[in-house]
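Chemist: Pulled the feature table from Swiss-Prot, pasting it below:
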MUTAGEN   W6 to R  Dual targeting to mitochondrion and chloroplast; when associated with I-16 deletion
BINDING   D334, D338  Mg(2+) 2 binding site
BINDING   D334, D338  Mg(2+) 1 binding site
BINDING   D478, S482, E486  Mg(2+) 3 binding site
Amino acid sequence: MASSSWAFFKVFNPQIAPKSISHIGQSDLMQLTHKKQLPTFQRRGIAEDSLLPSSTTPIKPMHVETKHTRTMGDIFVQHSQKLELFRNVLRNAAELDALEGLNMIDAVQRLGIDYHFQREIDEILHKQMGIVSACDDLYEVALRFRLLRQHGYFVPEDVFNNFKDSKGTFKQVLGEDIKGLMSLYEASQLGTEGEDTLVEAEKFSGHLLKTSLSHLDRHRARIVGNTLRNPHRKSLASFMARNFFVTSQATNSWLNLLKEVAKTDFNMVRSVHQKEIVQISKWWKELGLVKELKFARDQPLKWYTWSMAGLTDPKLSEERVELTKPISFVYLIDDIFDVYGTLDDLILFTEAVNRWEITAIDHLPDYMKICFKALYDMTNEFSCKVYQKHGWNPLRSLKISWASLCNAFLVEAKWFASGQLPKSEEYLKNGIVSSGVNVGLVHMFFLLGQNITRKSVELLNETPAMISSSAAILRLWDDLGSAKDENQDGNDGSYVRCYLEEHEGCSIEEAREKTINMISDEWKKLNRELLSPNPFPATFTSASLNLARMIPLMYSYDGNQSLPSLKEYMKLMLYETVSM
């Protein structure tokens, strides 16, 4: 059995014990909890979050479904054999046909199972660097460009100059090549600041693809529409994989084999996630905060989805469980600042977090004492685990992250207590910190335990651009959701509202367009950071990217202020079994 499969086997076994969780149907995922009564100066859509499952919405355990009754050992042996078979097929195909190798890598990544084939992908893409511009096929050039950039190779944008006319614009004849246009559109999502050719490529391909929708057959129109809505760079592979299953047509044997591998993988991973939810629910229930702080959100399943989306390797089970704990406290403290705390009490709470001394809680109200004590204990326990496992005490960095978060929350509380909105730039600068992204990624870095050095920790403490760009994307996406109703209270504090206040005569549509463009700019900055040398391990940078990809699912509200995409993601990852 291959080493990666054996490690997976150890994570997957044993199965979730049915008696450890209540048995309910998957429809219970959609049950709604009651909305909380909020003050009129609500900052971000807290009430809307209550539309997601709470800790009282347990998961029903499911098992891998097969056509014949087989032991788990048999399933793993067969899975390992198919993995090894596909590795050989991938190596051989890439040697014989460079484009076929790229197609196979693309399929593996779209199915979200590339962690099984990292060595093979590394070797193939390294060889592909020598032929980046030795082709006149738009599909192949764009695919190679995208896969190489995704893998950290900086391929220049001028590889697309061959597809421009004498005026320097993309040739109109390319409009007949739908497959090539989709590949070009996908490649354009890897652009960085100042890359005008890729900006033009996105506009050119996007316009022609939208135009083509009216005359394509239903199947092809679905594929094109999905490309426009969910380009691979900005989408979670785990969420889009099922769509790839439906739309990809097996024209060769390797795709059928790969789908078989992916189906088994999906079911195994789902069982791992269910096991983790049991652990998180147990921790959250024993913590008891939901009983003591009745105003706060009770949604450990939602909080866990951040960990599940960010750390996709099944072997990182312990890390996902531990990461959910600080994420839970980000939401909890956010509720204290947004929903319940008076300004005077919030000042005292922030001072206590900055001092990080248990005696600092003496003058706090009881509910704040409970929260601070729980945060203090969780952080110290977290630090001990990291030190025991990786030999580095992260407590100083963790304290800095929590203090920065509370300081940013307090700045916002003072703004809204005064009834005055800040300038949009000032709001966003503070909002990047109050997003909580830095807290989550700092904890994640130490959990992973890779390349922890004085240099990397110092950079982490200063909030590197990789983190701030992801945080800006979250803040702006969140604010787009809270600004959907132009008749809402003007003190909600979204970037859109700050921008409207600052620019007299600007319409809400113009302000939203400005926000959308800023999100695009932050993606370009994030792309640049992921291509630039940095001291962070690949697992961490990949998780940072996945966090940015997760954001639209977390903040895309519908007309009922519900989150249909997030609910669908939870259902796919935690409930639905892929038929074997």
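Just so it is clear, glycine is given a Cβ too, placed from its N, Cα and C backbone atoms.
Original residues throughout; no substitutions modelled.
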Chemist: Could you tally the C-beta atoms, other than its own, that fall within 10 angstroms of the C-beta of D338 (Mg(2+) 2 binding site)?
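Modeler: For D338 (Mg(2+) 2 binding site), the count of other Cβ atoms within 10 Å is 21.
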Chemist: Rounded to the nearest angstrom, how far is the Cα of D338 (Mg(2+) 2 binding site) from the Cα of D478 (Mg(2+) 3 binding site)?
Modeler: 15
Chemist: How many neighbouring Cβ atoms, not counting its own, are there within 10 Å of the Cβ of D334 (Mg(2+) 2 binding site)?
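Modeler: Within a 10 Å radius of the Cβ of D334 (Mg(2+) 2 binding site) lie 21 other Cβ atoms.
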